[in-house]
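> Pasting a structure here, questions to come.
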Amino acid sequence: MATRNPPPQDYESDDDSYEVLDLTEYARRHQWWNRVFGHSSGPMVEKYSVATQIVMGGVTGWCAGFLFQKVGKLAATAVGGGFLLLQIASHSGYVQIDWKRVEKDVNKAKRQIKKRANKAAPEINNLIEEATEFIKQNIVISSGFVGGFLLGLAS
């Protein structure tokens, strides 16, 4: 038994309208934590007392500062040791540095960085605005984090 297919419908019509969405404005209006955690998350720390917020920020800041200090010491030791070995090798005659070539390469790198910095400025400004807004909305826990971070660096 043969079935009869209906004629194809014309889906394009004059009354179809589409809304144009500007993604840059959308991104500015919607905070990054809403995109990651959903709209119901919000700043959860506002539910806690000021003392609890300061303690939470202080403890997380201290942990971050302590880890930053340990990793920073290791990185500084590695970089400093590398420079020391390079200096010894240069003084002993194993390595000769072509300073004109180094200067040329550094100037080339500076030009490339300036070009890239001019292109990335809007994205960086948007990120800075979001971070500033986050800090303003959560000033208590942010100040606790900064204090804890500095204590973690000192310990």
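Every residue, even glycine, has its Cβ placed from backbone N, Cα and C.
This is the feature table in Swiss-Prot:
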{"type": "MUTAGEN", "residues": "Ser17 to Ala", "note": "Almost complete loss of interaction with MAP1 LC3 family proteins"}
{"type": "MUTAGEN", "residues": "Tyr18 to Trp", "note": "Abolishes phosphorylation by SRC"}
{"type": "MUTAGEN", "residues": "Tyr18 to Ala", "note": "Impairs interaction with MAP1 LC3 family proteins"}
{"type": "MUTAGEN", "residues": "Val20 to Ala", "note": "Significantly impaired mitophagy-inducing ability"}
{"type": "MUTAGEN", "residues": "Leu21 to Ala", "note": "Impairs interaction with MAP1 LC3 family proteins"}
{"type": "MUTAGEN", "residues": "Asn118 to Ala", "note": "Loss of binding to ULK1 and inhibition of mitophagy"}
{"type": "MUTAGEN", "residues": "Lys119 to Arg", "note": "Strong loss of ubiquitination level"}
> Note down the number of other Cβ atoms within 10 Å of the Cβ of Tyr18 (mutagenesis position), including every protein chain shown.
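If we count other Cβ atoms within 10 Å of Tyr18 (mutagenesis position), we arrive at 5.
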> Give me the non-local Cβ neighbours of Ser17 (mutagenesis position): same chain, 6+ apart in sequence, Cβ-Cβ under 8 Å, ordered along the sequence.
none
> Rank the mutagenesis positions Val20, Asn118, Lys119 by the number of other Cβ atoms within 10 Å of each Cβ, and give the residue at the low end.
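Counting other Cβ atoms within 10 Å of each of the mutagenesis positions Val20, Asn118, Lys119, the minimum falls on Val20.
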> What does the structure give for the C-alpha distance between Tyr18 (mutagenesis position) and Lys119 (mutagenesis position)? Integer Å is fine.
31
> Could you round the CA separation between Val20 (mutagenesis position) and Lys119 (mutagenesis position) to a whole angstrom and send it over?
25
